[in-house]
Amino acid sequence: MAEISDLDRQIEQLRRCELIKESEVKALCAKAREILVEESNVQRVDSPVTVCGDIHGQFYDLKELFRVGGDVPETNYLFMGDFVDRGFYSVETFLLLLALKVRYPDRITLIRGNHESRQITQVYGFYDECLRKYGSVTVWRYCTEIFDYLSLSAIIDGKIFCVHGGLSPSIQTLDQIRTIDRKQEVPHDGPMCDLLWSDPEDTTGWGVSPRGAGYLFGSDVVAQFNAANDIDMICRAHQLVMEGYKWHFNETVLTVWSAPNYCYRCGNVAAILELDEHLQKDFIIFEAAPQETRGIPSKKPVADYFL
């Protein structure tokens with residue numbers, strides 16, 4: 001059991017927001033790949049479970065989330081993507097979640113967000129952070145390879161469909177999602193792209209997305225999809241909501257946002273959704289971790305001046 005104790009040590013280190021060695025990242029990603037490759041594009045998840053939205057590298061707020069929601073493995077978690085970018089601690093955030101996944105594979109489910117992509121992370125911070133913290137892009141490469149193995153969606157008790165963004169005009173059934181070859185960079189268009197990029201909109205049918213990827217989808221589209229797949233609701237993340245969660249279309253779509261005071265300046269609260277074994281819902285609202293518990297670095301860490 002040397003591997004488990006190694007992993008437990010790494011988890012403790014990461015919980016303290018301390019980096020693990022590049023060689024340890026390589027080994028962790030290799031183990032994660034073995035687990036993730038077995039998961040479905042529509043990963044089955046059993047209740048009770050706590051569902052979480054975007055985290056975006058806000059490590060101390062992820063610790064706050066675990067403080068209010070309970071730790072892994074006591075609490076069963078589903079994270080709906082966007083672990084990295086924009087926050088100061090994308091590396092520690094993603095590696096902690098990945099280490100927990102390897103240690104407790106049945107107690108934490110990670111699905112892919114639009115930021116789990118090589119192209120997006122080169123623009124929004126994760127690439128630069130890996131380079132700064134490890135002195136090379138190797139760790140970024142290991143992590144982005146793992147992104148390709150993450151599930152595209154999850155289904156809780158066959159009734160609640162969870163996806164990062166939303167629906168696609170190319171997809172009417174969950175079986176169609178199951179046939180996608182997900183082990184690739186997020187494409188610029190098509191069903192896999194849409195699942196990670198789309199947003200609900202107070203309209204009917206499909207609309208052009210201002211994001212430049214995915215679509216806007218209306219209440220009629222949701223009603224058809226939910227009926228065709230015998231599901232009660234769609235749970236998704238992807239959009240900042242100031243109250244932490246927001247219902248759409250007569251409670252058939254739910255947005256959950258789990259990064260409080262987003263980008264350290266938006267002033268929003270965050271939420272997680274607790275589902276019991278009967279799928280009864282309980283929202284936990286939380287605020288950003290108190291200032292004194294987080295060493296927020298200056299925008300440009302000191303190391304840069306000496307490199």
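Heads up, the Cβ atoms here are built off N, Cα and C, so glycines get one too.
According to Swiss-Prot:
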type: MUTAGEN; residues: Glu39 to Lys; note: Diminishes interaction with PPP4R4
type: BINDING; residues: Asp54, His56, Asp82; note: Mn(2+) 1 binding site
type: MUTAGEN; residues: Glu64 to Lys; note: Abolishes interaction with PPP4R4
type: MUTAGEN; residues: Asp82 to Ala; note: Loss of activity
type: BINDING; residues: Asp82, Asn114, His164, His238; note: Mn(2+) 2 binding site
type: MUTAGEN; residues: Arg107 to Glu; note: Diminishes interaction with PPP4R4
type: ACT_SITE; residues: His115; note: active site, proton donor
type: MUTAGEN; residues: Glu277 to Lys; note: Abolishes interaction with PPP4R4; no effect on interaction with PPP4R1 and PPP4R2
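Feature map: annotations from Swiss-Prot on the structure.
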residue: Glu39; record: mutagenesis position; Cβ contacts under 8 Å, 6 or more apart: Ser151
residue: Asp54; record: Mn(2+) 1 binding site; Cβ contacts under 8 Å, 6 or more apart: Met80, Gly81, Asp82, Gly113, Ala237, His238, Leu240, Trp257, Ser258, Ala259
residue: His56; record: Mn(2+) 1 binding site; Cβ contacts under 8 Å, 6 or more apart: Asp82, Phe83, Val84, Asp85, Arg86, Gly87, Ser90, His115, Ala259, Tyr262, Cys263
residue: Glu64; record: mutagenesis position; Cβ contacts under 8 Å, 6 or more apart: Pro260, Phe286, Glu287, Ala288, Ala289
residue: Arg107; record: mutagenesis position; Cβ contacts under 8 Å, 6 or more apart: Val72, Pro73, Thr75, Asn76, Tyr77, Leu100
residue: Asn114; record: Mn(2+) 2 binding site; Cβ contacts under 8 Å, 6 or more apart: Gly81, Asp82, Ile120, His164, Gly165, Val186, Leu196, Trp197, Ala213, His238
residue: Glu277; record: mutagenesis position; Cβ contacts under 8 Å, 6 or more apart: Ser47, Pro48
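DSSP assigns Asp54 (Mn(2+) 1 binding site) to a strand. For the recorded site, Glu64 (mutagenesis position), the DSSP three-state label reads helix. Excluding Asp82, Asn114, His164, His238 themselves, the residues of that chain whose CB lies within 8 A of the CB mean position for the Mn(2+) 2 site are, in sequence, Asp54, Met80, Gly81, Gly113, His115, Gly165, Leu196, Trp197, Ala237. For the recorded Mn(2+) 1 site, residues Asp54, His56, Asp82 set the reference point as the centre of their Cβ atoms, and the other residues of that chain within 8 Å of it by Cβ are Gly53, Ile55, Gly57, Gly81, Phe83, Val84, Asp85, Arg86, Gly113, His115, Ala237, Ser258, Ala259.
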